[in-house]
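Trainee: Sharing a structure here in structure tokens format.
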Amino acid sequence: MFIFLLFLTLTSGSDLDRCTTFDDVQAPNYTQHTSSMRGVYYPDEIFRSDTLYLTQDLFLPFYSNVTGFHTINHTFGNPVIPFKDGIYFAATEKSNVVRGWVFGSTMNNKSQSVIIINNSTNVVIRACNFELCDNPFFAVSKPMGTQTHTMIFDNAFNCTFEYISDAFSLDVSEKSGNFKHLREFVFKNKDGFLYVYKGYQPIDVVRDLPSGFNTLKPIFKLPLGINITNFRAILTAFSPAQDIWGTSAAAYFVGYLKPTTFMLKYDENGTITDAVDCSQNPLAELKCSVKSFEIDKGIYQTSNFRVVPSGDVVRFPNITNLCPFGEVFNATKFPSVYAWERKKISNCVADYSVLYNSTFFSTFKCYGVSATKLNDLCFSNVYADSFVVKGDDVRQIAPGQTGVIADYNYKLPDDFMGCVLAWNTRNIDATSTGNYNYKYRYLRHGKLRPFERDISNVPFSPDGKPCTPPALNCYWPLNDYGFYTTTGIGYQPYRVVVLSFELLNAPATVCGPKLSTDLIKNQCVNFNFNGLTGTGVLTPSSKRFQPFQQFGRDVSDFTDSVRDPKTSEILDISPCSFGGVSVITPGTNASSEVAVLYQDVNCTDVSTAIHADQLTPAWRIYSTGNNVFQTQAGCLIGAEHVDTSYECDIPIGAGICASYHTVSLLRSTSQKSIVAYTMSLGADSSIAYSNNTIAIPTNFSISITTEVMPVSMAKTSVDCNMYICGDSTECANLLLQYGSFCTQLNRALSGIAAEQDRNTREVFAQVKQMYKTPTLKYFGGFNFSQILPDPLKPTKRSFIEDLLFNKVTLADAGFMKQYGECLGDINARDLICAQKFNGLTVLPPLLTDDMIAAYTAALVSGTATAGWTFGAGAALQIPFAMQMAYRFNGIGVTQNVLYENQKQIANQFNKAISQIQESLTTTSTALGKLQDVVNQNAQALNTLVKQLSSNFGAISSVLNDILSRLDKVEAEVQIDRLITGRLQSLQTYVTQQLIRAAEIRASANLAATKMSECVLGQSKRVDFCGKGYHLMSFPQAAPHGVVFLHVTYVPSQERNFTTAPAICHEGKAYFPREGVFVFNGTSWFITQRNFFSPQIITTDNTFVSGNCDVVIGIINNTVYDPLQPELDSFKEELDKYFKNHTSPDVDLGDISGINASVVNIQKEIDRLNEVAKNLNESLIDLQELGKYEQYIKWPWYVWLGFIAGLIAIVMVTILLCCMTSCCSCLKGACSCGSCCKFDEDDSEPVLKGVKLHYT
């Protein structure tokens, strides 16, 4: 199969040949393919290393459709293709078939086109008016493998650009086999430049566009400045013989660029290694929102939908009369400057461009408005003031000027809005002999006010007294100009017209010649009503304006309504639709699946409420599917709604949770997906008396937890001027117009720094000096040496004494200290040192070992000798009995003191509680009075706050008015943008610091609480002081914080028990006094909640309350909407720079409605002072219990004497046995029952009813 060519002329390959036409050419088959991640290019020439970069430009969207064009045999696919915003062009080749392109609009000689071709020896680029061939192509002879013809255009003229590369040699022979080369190009025509990017990748494919990622690099930036709407490829035709032609196999693919945001990933070498199309899907947008390729599990707020206006609405009044400016400028005679005249211009169309473009005026200066924008504006009225001055005085006709003319003749206000036009009239108002008809005032008592006119001609005297010239110090106030045609230009006459514009405080009567458009309602549009410009949705309003009212403002002073100047219809202005979107993800490490929450939108309205047709393509996500779940928070798409409840992995809000689970729990598959469900505390049947299962610890282990809590952060300040402007003087001067913003920022930072110091003081002020910790200087990477005590200091006694003595400390009721001083180290003086206390003889309840030995020896001796001393030996038992009695007395009086102290504590505590309650009542009364006053002013204060906060909106209106009227110097515009952007950055930084400071403040408060509850006490809260049940805690200072070392015991083993909050028995409910009821499978027990210690349920550990009826109530079912922040008032700050602008009409309203009542709570304060006094009197005066310390250990001679005494007693006992009748009982020879029998004591114990348990 071949292609036949008609009228073919063979010439050398180096020449452009005459066009020819193909016969029997078949239309190519167009196929659709996916672009995968093709088409990414370097957006600029800036080196970036190891960073993520967001850029918005024309890109080929990822996984978009590209159209494939194929050439083989007589299928020659190079049609004219639309260019649109730009194209992605990829060619899969093996024989260099694609050789170039033609870009243009009409693609003929009626307009310029640009040709980019590879002619096998050079790359040639030309921009001309071409007579293009119908089928532009290169011809190659198959047998020779050489190029023979170049048939691209017949003629070229009006060439404005040409480029020829260095010479090279291209292999143009036909190849067989698979496609080996993938050449990618991106073309975009922007700002008069044609940008060309190129990439190459070796391939081995049979068909289709291979998937993959390859970054294209810039090769051309062509300054062509031509309109490009179409293009076509230039291919190669292969000729097996003369006059017979065919094509080789090749394919190219075309995709269209769109304005899209891409996130590019640069490696350390500045190479783009990965990219994200932010508009591809919700996950891609989420990655761009958080600027990360890896997303953790959670729900994330992404960008709002940004609606693009669908059109422009321009509405001006129905005025057709032209303004009579000619009557003003072409008047035959002008008045003198002191008697200037004014003409009111209204109800007409003003074409200011005629004045602006005229070369007739030597001076044309506008103030407060740009001359080039006058035709776009409307005014209530325009006033034209006219007069004549000399050339040198024209400069005084301006705001803020001084001089004879400005002070005594014609004065403009400082906030003047209008234009000054002046032109030389020497040919009209000057003569060769002098024209003295024009006068000016040169003397006056006091300066004129703006637009004040004084036409009097009363003689002037410095003292103000009447006089008649030519008397001394008496002058006529007017002087003649005397215009001569021969004088210099500074003394020549100039006619002046001052146009003053009255802003729209009334219906517009003077407008520019701008044509009105149709009114578009219920769509996002750019509007211009009498010069009021903005963007919003226009809807019919129910408001009723007064005839003179043109605009309406809300409570925040934002323009929210307008009168249509053509129809007088009242229209409401609302912002274009913005819909909040959240993305739920299980984390990119788990899955790329996401769900999308369209906030506050019904699922039935998702496609319309967000105005998908008006969304900008640069940043857009929209998801639909079968898994649609309507929630109170909005429409959730992409998550499967299930009734089963899981652990709440991702809280969405409004009672909805999401998790990533295996769906096999619901169906017989192993696929995982995002499931959404309604959070629940249990089924409806799970009422108070239902059985539930709890885990109770049965064994524990000691755990040490380190907890770091920040209480401060690094102090920062900002060199605002250097940060924003660097060394630029111009920027610094412009920054002055922003007032004290920088000072306020640093003031906020200083406040944060002071708060950090306060946090630190408050936390560490609770660390007591008496607190001791073990010698542990380093633990867990933290240094504990700052709070650890020094090594133990030596005690009062020496080491040897501590070795020989034991120390015992007792509570002293008041007699033990005297006893110790009396006793000294002589234990034998025990009874002698007995003390008197409240009429009783007392001894300390303390017996040392040597005292016990002495009294025991006396007792045994008295008992043993009683038989043979006829009872006299029993007297030795008296010391034992006396000291026992005295010691019981000592114990008794000590217990009595303790009891009395406890009684005093209870009484005084109860008294203090009553005083505290009374103080709380008094405080509540005082606060009630305060609340009443505050409530009375609430509405007025709310109104005032809204009016004050609305100033920022009014400022925006002022700026919009100024921007719509003024032309700025480009340099100042750029500097102002820089300042605004960096000020916003600084404000964001300070806001972040304030948020962080709030977090630090909360952390410091929590640290102070833990210092009190964990360090200075033992917390009963589980997991509050470490993990588990708290034992003790140690604090340690750390950088910007405090470290707690919590010692806890944590459950190591647990058992599950069935439990119930109460047990119903015989119609009554029994509740545990402490602990919980558990069921072990056979019986119910009561046990502690934190440790399994079952006890039998008795009336001692339960109490009865109420009946078995269950009352179920909802404590709180309130869902709070997010608060809308009020804008801060910058009125005082900006009044310095924006004064007397009438268009925004900033009005703080009538604040006289505030009730300025004085709160009188003096009685309550006096009562609080009295209560405080009573509380001070509640100090508990306890009887002092001193501490008595005694070191006890028998010395060696006591032991020796004790042993000797025992030996003597034994010997005496043996002697007695030998001397009495009991001697023979030892051998059993006689009865000695009365001597050797042991009596059995069957008496009851003294303490009856007391059972002793030994464990």
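The backbone N, Cα and C atoms fix where each Cβ goes, glycine too.
Just so you know, the substitutions we noted aren't modelled in this structure.
Annotations for this protein, taken from Swiss-Prot, read as follows:
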type	residues	note
DOMAIN	14-290	domain 'BetaCoV S1-NTD'
VARIANT	Gly77 to Asp	In strain: Isolate BJ01, Isolate BJ02, Isolate BJ03, Isolate GZ50, Isolate CUHK-W1, Isolate HKU-36871, Isolate GD01, Isolate GD03 and Isolate SZ3
VARIANT	Asn78 to Asp	In strain: Isolate GD03
VARIANT	Asn118 to Ser	In strain: Isolate Shanghai LY
VARIANT	Asn227 to Lys	In strain: Isolate SZ3
DOMAIN	321-513	domain 'BetaCoV S1-CTD'
VARIANT	Leu665 to Ser	In strain: Isolate GD03 and Isolate SZ3
VARIANT	Pro794 to Ser	In strain: Isolate GD01
Trainee: For the domain 'BetaCoV S1-NTD' (14-290), report the average pLDDT of the model, please.
Mentor: 85
Trainee: Tell me, how many other CB atoms lie within 10 A of the CB of Asn78 (variant position), whichever protein chain they belong to?
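Mentor: Other Cβ atoms found within 10 Å: 19.
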Trainee: Count the Cβ atoms, other than its own, that fall within 10 Å of the Cβ of Asn227 (variant position), considering every protein chain shown.
Mentor: 14
Trainee: Looking at Cβ-Cβ distances, which residues of the chain lie under 8 angstroms from Asn118 (variant position) while being 6 or more apart from it?
Mentor: Arg99, Gly100, Val124, Leu170
Trainee: Just the number: how many Å between the Cα atoms of Asn227 (variant position) and Asn78 (variant position)?
Mentor: 21
Trainee: Based on DSSP, name the secondary structure state of Asn118 (variant position): helix, strand or coil.
Mentor: strand
